[in-house]
Amino acid sequence: MKKKLVVLGLLAVVLVLVIVGLCLWLPSASKEPDNHVYTRAAVAADAKQCSKIGRDALRDGGSAVDAAIAALLCVGLMNAHSMGIGGGLFLTIYNSTTRKAEVINAREVAPRLAFATMFNSSEQSQKGGLSVAVPGEIRGYELAHQRHGRLPWARLFQPSIQLARQGFPVGKGLAAALENKRTVIEQQPVLCEVFCRDRKVLREGERLTLPQLADTYETLAIEGAQAFYNGSLTAQIVKDIQAAGGIVTAEDLNNYRAELIEHPLNISLGDVVLYMPSAPLSGPVLALILNILKGYNFSRESVESPEQKGLTYHRIVEAFRFAYAKRTLLGDPKFVDVTEVVRNMTSEFFAAQLRAQISDDTTHPISYYKPEFYTPDDGGTAHLSVVAEDGSAVSATSTINLYFGSKVRSPVSGILFNNEMDDFSSPSITNEFGVPPSPANFIQPGKQPLSSMCPTIMVGQDGQVRMVVGAAGGTQITTATALAIIYNLWFGYDVKRAVEEPRLHNQLLPNVTTVERNIDQAVTAALETRHHHTQIASTFIAVVQAIVRTAGGWAAASDSRKGGEPAGY
């Protein structure tokens with residue numbers, strides 16, 4: 001009897017241990033690991049729910065492109081101030097099977113009735129129908145899906161249709177943008193209809209529903225991209241833009257095509273290759289920054305002592321200044337011959353010549369960097385990074401330009417339209433720097449404006465992805481992307497630190513180095529000793545999403561500056 005009780009007791013103990021073990025193990029299959037390192041696949045978007053939607057697409061057997069599209073459709077709701085189907089995007093895609101990278105260009109174009117001198121003030125180019133360029137977002141999704149999609153097109157829309165209908169709590173990024181644009185939104189009934197409660201803008205945590213956009217997503221899911229460009233949604237889109245004073249026509253939409261770029265810009269940094277878009281995006285600017293800096297052979301030691309750290313950051317800022325001086329020569333290659341400019345900006349010899357002009361003890365006046373022209377700042381944006389189970393990756397940056405784009409929202413379709421026309425240079429709009437506007441970036445029908453976006457994928461010699469990275473934040477995008485790469489690749493910071501580490505930014509015009517509030521005082525002191533004008537950023541500098549290959553799997557980071565969080569499995 002005693003023996004029987006002992007056996008039963010042991011069995012009970014074993015059973016308890018098994019149950020406890022299962023309880024501990026089972027959630028880990030569905031629960032996110034706290035360190036955001038995933039063994040098989042990862043998505044880093046700027047909203048947690050959107051990272052999860054992307055992850056679920058991967059779990060359902062979707063490709064990296066499927067996950068990116070599903071997540072972007074979600075970001076267009078949850079961070080509607082940054083991006084959406086009324087905007088445009090660029091995708092850098094790496095296929096692990098073929099070991100080839102490609103870029104899909106779905107940036108907006110100037111309408112066919114546009115002309116170089118159409119704007120006399122920034123007010124016109126930033127707000128209202130005239131500031132709207134022909135949206136490319138949905139054509140971009142379509143081309144990417146045709147080439148790399150595994151899941152049905154409609155499946156990619158389903159989670160976001162549900163989200164838009166049921167509503168969701170306003171997140172950190174959207175809440176900040178609503179507060180920033182409070183006056184405009186509260187005065188405009190069509191915007192206030194969705195973004196206000198009791199005629200006051202929604203605050204973080206309050207519920208936002210987007211029923212009209214849910215209907216539009218449903219139409220696109222069923223009818224495909226054609227619905228937007230040459231189908232059931234087209235007439236209303238044109239009507240909405242023209243009612244707000246715009247010049248986009250049905251013909252503009254009918255004629256819009258996303259472009260496949262089979263040989264994207266690439267540069268080598270030691271044993272890795274970086275793939276990124278060329279002009280009119282800022283891949284060449286990123287390439288020049290990194291090529292200038294690689295000659296310094298940065299390592300962990302470069303930031304060990306306050307003296308070394310100060311010198312290192314000074315050199316980084318000087319590289320920014322030289323690269324941004326050359327940025328003003330870039331434009332849409334279909335309209336301007338930028339071959340030689342891009343060749344120079346990606347040449348190690350050219351970078352070495354500029355590096356030789358960097359003085360370690362001082363910065364220089366603006367004229368020293370030889371800026372030939374001035375290009376306007378670009379706006380917000382959203383970035384996401386994806387790595388799928390097969391090792392393929394997508395780096396996607398999407399935008400409607402400034403917060404809430406043109407502020408033109410359709411009461412029927414719910415689409416919020418871009419103000420991408422503001423990214424062009426205008427001969428008649430002067431700037432305070434006394435530098436002429438850039439002719440390479442003047443408006444022409446069908447032309448794409450210059451952008452700071454640079455979605456990047458880094459690949460090792462073994463053909464495996466090492467890093468997927470990009471940023472949002474207007475003109476600060478390129479420097480923030482460069483810093484994330486420098487922090488991880490050269491300083492050896494893990495991905496979380498590479499994304500969270502305080503940043504600084506200098507674009508030559510204005511002649512100021514902006515630093516984040518929490519940056520190391522030694523850095524600011526070293527810059528000021530070298531005659532840099534520093535100022536503290538009013539909020540933060542850009543928003544980065546990155547995924548890095550580590551020994552333990554895919555380490556993913558979504559920038560806390562916008563309140564995002566990655567997902568994976």
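Backbone N, Cα and C atoms are what each Cβ position is placed from, and that goes for glycine too.
Under the heading of mutagenesis, Swiss-Prot lists LYS100 to Asn and annotates it as follows: No effect on gamma-glutamyltranspeptidase activity. Residue environment of LYS100 (mutagenesis position) contains 14 other Cβ atoms, counted within 10 Å of its Cβ in all protein chains.
GLU102 (mutagenesis position) carries a strand DSSP state (E or B). Here Swiss-Prot notes a mutagenesis experiment, GLU102 to Gln, with the remark: No effect on gamma-glutamyltranspeptidase activity.
Sequence-distant neighbours of ARG107 (mutagenesis position): residues of the same chain at least 6 apart with a C-beta under 8 Å from its C-beta are GLY88, LEU89, PHE90, GLY136, PRO280, LEU281, GLU420, GLN448, PRO449, SER451. The mutagenesis experiment ARG107 to Lys is recorded by Swiss-Prot, whose note states: Reduces enzyme gamma-glutamyltranspeptidase activity by 99%.
Swiss-Prot lists ARG107 to Gln or His among its mutagenesis entries, and the accompanying note reads: Abolishes gamma-glutamyltranspeptidase activity.
Annotation source Swiss-Prot lists L-glutamate binding site at ARG107, THR399, ILE400, ASN401, ASP423, SER451, SER452, GLY474, citing experimental evidence. Its Cβ taken as reference, ASN401 (L-glutamate binding site) is surrounded by 31 other Cβ atoms within 10 Å in the chains shown.
On its own chain, GLU108 (mutagenesis position) has GLY87, GLY88, ALA133, VAL134, PRO135, GLY136, ASN418, GLU420, GLN448, PRO449 as residues at least 6 apart in sequence with a Cβ closer than 8 Å to its own Cβ. Mutagenesis annotation in Swiss-Prot: GLU108 to Gln, described as Reduces gamma-glutamyltranspeptidase activity by 98%; the structure shown retains the original residue.
The Cβ of ARG112 (mutagenesis position) lies under 8 Å from the Cβ of THR249, GLU251, ASP252, ASN255, PRO445, GLY446, each of which sits 6+ residues away along the same chain. For the published mutagenesis ARG112 to Gln, Swiss-Prot gives the following note: No effect on gamma-glutamyltranspeptidase activity.
What Swiss-Prot records for THR381 is active site, nucleophile. Packing around THR381 (active site, nucleophile) is summarised by its Cβ count: 28 other Cβ atoms lie within 10 angstroms of its Cβ, all protein chains included.
SER451 (mutagenesis position) is surrounded by 28 other CB atoms, counting those within 10 A of its CB over all protein chains shown. Mutagenesis annotation in Swiss-Prot: SER451 to Ala, described as Reduces gamma-glutamyltranspeptidase activity by 99%. Abolishes activity; when associated with A-452; the structure shown retains the original residue.
The annotation that Swiss-Prot gives for the mutagenesis experiment HIS505 to Ala reads: Reduces gamma-glutamyltranspeptidase activity by 90%. Secondary structure at HIS505 (mutagenesis position), taken from DSSP and collapsed to helix, strand or coil, is strand. Cβ neighbours of HIS505 (mutagenesis position) (same chain, under 8 Å, six or more residues apart in sequence): PHE320, GLN476, THR479, ALA480, THR513, THR514, ALA537, ILE541, ALA542.
When Cβ atoms from all protein chains are considered, those within 10 Å of GLN545 (mutagenesis position) total 33, not counting its own. Listed in Swiss-Prot is the mutagenesis experiment GLN545 to Lys, annotated as follows: Reduces enzyme activity by 97%.
Neighbours of ASP423 (L-glutamate binding site), defined as other CB atoms within 10 A of its CB across all chains, total 29. The Cβ of ILE400 (L-glutamate binding site) lies under 8 Å from the Cβ of SER82, MET83, GLY84, GLY86, GLY87, GLY379, GLY380, SER406, LEU416, PHE417, ASN418, ASN419, GLU420, each on the same chain and at least six residues away in sequence. Same-chain residues at least 6 positions away in sequence with a Cβ under 8 Å from that of GLY474 (L-glutamate binding site) are, in sequence order, ASP377, ASP378, GLY379, GLY380, THR381, SER452, ALA542. Counting in whole angstrom, ASN401 (L-glutamate binding site) lies 18 from GLN545 (mutagenesis position) by their C-alpha atoms. Between the CA atoms of LYS100 (mutagenesis position) and GLN545 (mutagenesis position) there is a gap of 22 Å. Residues GLY88, ASP378, GLY379, GLY380, THR381, GLU420, PRO449, MET453 surround the recorded L-glutamate site, their Cβ atoms falling within 8 Å of the Cβ centroid of ARG107, THR399, ILE400, ASN401, ASP423, SER451, SER452, GLY474, which are themselves excluded.
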